[in-house]
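To start, the structure under review is shown below, and the notes come after it.
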Amino acid sequence: MFKTTLCALLITASCSTFAAPQQINDIVHRTITPLIEQQKIPGMAVAVIYQGKPYYFTWGYADIAKKQPVTQQTLFELGSVSKTFTGVLGGDAIARGEIKLSDPTTKYWPELTAKQWNGITLLHLATYTAGGLPLQVPDEVKSSSDLLRFYQNWQPAWAPGTQRLYANSSIGLFGALAVKPSGLSFEQAMQTRVFQPLKLNHTWINVPPAEEKNYAWGYREGKAVHVSPGALDAEAYGVKSTIEDMARWVQSNLKPLDINEKTLQQGIQLAQSRYWQTGDMYQGLGWEMLDWPVNPDSIINGSDNKIALAARPVKAITPPTPAVRASWVHKTGATGGFGSYVAFIPEKELGIVMLANKNYPNPARVDAAWQILNALQ
């Protein structure tokens with residue numbers, strides 16, 4: 001019964017030239033409510049950007065014990081969706097002339113003297129193609145000297161630029177090195193160059209005391225959790241944000257030419273440029289892209305950790321292809337207690353943000369997002 005109703009509704013919406021707010025509301029609720037029930041998600045916020053305008057939806061609790069509901073001001077941990085901010089901040093540094101993706105890593109960290117670092121560039125770090133850096137920086141890395149020792153001792157499995165292996169230790173180091181010429185800390189650079197110009201006034205790396213009341217608890221095996229500190233966490237998975245700010249983030253990425261700051265405008269475009277291809281996926285800086293129209297099986301199955309975290313051969317795109325408006329641009333993210341997903345289609349001025357205080361399987365997120373955006377495109 002439910003499937004039949006949903007399919008009919010999707011077909012109706014797809015055929016209309018303009019979806020009224022009530023249609024958007026129906027499509028979102030008919031897709032997300034069963035997802036919340038199936039995945040036992042305590043609280044969720046969704047934004048749909050349709051014809052450039054945001055529509056907001058919230059469900060459940062940010063804090064179960066206090067029965068505090070999710071609102072448009074609730075802060076969620078973004079997990080790896082943070083990498084899209086790191087990619088854009090790196091793009092902004094390129095636009096300012098502070099760094100080049102072709103620069104060797106050692107230019108920005110001369111202490112990195114081990115011979116395996118010869119030939120590894122900032123591009124390799126930003127796009128997980130350095131040769132097999134691990135998914136996580138080890139927990140025992142606490143200090144800058146520990147971090148140097150970790151990278152000095154790392155041994156690549158492949159030559160740089162031949163395989164993509166998704167890694168926090170790769171893009172995290174890119175983020176840390178990309179801001180070095182500015183003289184700013186990573187957090188300062190992100191605040192002044194990305195968050196503030198885009199008026200992301202409730203987006204944080206470190207949640208300030210005044211905002212803690214809005215910071216949702218994540219839930220893992222029934223226990224309330226927040227992300228633990230770790231080396232390069234800010235750069236790889238450390239951003240917390242609201243559904244309103246994340247809708248604004250998608251709007252900015254949909255239409256970068258509307259942004260006044262030229263280097264940020266260029267940074268967004270550079271983050272959506274295509275540097276490598278693996279299968280039908282193109283790797284940007286933080287963002288991942290597929291050609292639109294897209295095969296839903298590609299994005300849904302490709303998001304499964306068995307595929308997303310596996311080593312895959314890459315083909316270099318030289319020179320990189322500038323941002324393609326006919327693209328499905330997306331990124332998944334998770335921490336121990338949160339699961340997020342962002343996807344948008346620039347050509348359609350259409351996008352979605354899904355923030356939840358439970359880490360649930362990526363394919364379920366992508367499937368729901370696809371159903372909603374496909375119905376509205």
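Keep in mind that glycine also has a Cβ here, set from the backbone N, Cα and C atoms.
Listed in Swiss-Prot for this protein:
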type: MUTAGEN; residues: Ser80 to Asp, Glu or Gly; note: Loss of activity
type: ACT_SITE; residues: Ser80; note: active site, acyl-ester intermediate
type: BINDING; residues: Ser80, Gln136, Tyr166, Asn168, Ala334, Asn359; note: beta-lactam binding site
type: MUTAGEN; residues: Lys83 to Gln or Thr; note: Lowers activity more than 1000-fold and increases protein stability
type: MUTAGEN; residues: Lys83 to Arg; note: Lowers activity more than 2000-fold
type: MUTAGEN; residues: Leu135 to Ala; note: Reduces binding affinity of inhibitor compound 3 about 4-fold
type: MUTAGEN; residues: Asn168 to Asp or His; note: Lowers activity more than 1000-fold
type: MUTAGEN; residues: Glu235 to Lys; note: Increases activity about 150-fold with respect to cefotaxime. Reduces activity about 5-fold with respect to cephalothin. Reduces thermodynamic stability
type: MUTAGEN; residues: Leu309 to Ala; note: Reduces binding affinity of inhibitor compound 3 about 30-fold
type: MUTAGEN; residues: Val314 to Glu; note: Increases activity about 100-fold with respect to cefotaxime. Reduces activity about 5-fold with respect to cephalothin. Reduces thermodynamic stability
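Sequence features annotated in Swiss-Prot and their locations in the structure.
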residue	record	Cβ contacts under 8 Å, 6 or more apart
Ser80	mutagenesis position	Asn168, Ala236, Tyr237, Lys331, Thr332, Gly333, Ala334
Lys83	mutagenesis position	Ile171, Ala236, Tyr237, Gly286, Lys331, Gly333
Leu135	mutagenesis position	Leu165, Tyr166, Ala167, Asn168, Ser169, Leu309
Gln136	beta-lactam binding site	Ala167, Asn168, Ser169, Gly230
Glu235	mutagenesis position	Ser82, Thr86, Ile171, Gly172, Leu173, Phe174, Gly175, Ala176, Phe186
Val314	mutagenesis position	Thr129, Gly161, Thr162, Gln163, Arg164, Trp276, Gln277, Thr278, Gln283
Asn359	beta-lactam binding site	Gly79, Gly218, Arg220, Ala334, Thr335, Gly336, Gly337, Phe338, Gly339
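In this structure the residues listed as binding beta-lactam are Ser80, Gln136, Tyr166, Asn168, Ala334, Asn359; their two most distant Cα atoms lie 18 Å apart.
For Tyr166 (beta-lactam binding site), the count of additional Cβ atoms within 10 Å of its Cβ stands at 20 [all protein chains shown]. For the recorded positions Leu309, Ala334, counting C-beta atoms within 10 A of each C-beta gives the highest total at Ala334. Residue density at Asn168 (mutagenesis position): 23 other Cβ atoms are found within 10 A of its Cβ, drawing on all protein chains shown.
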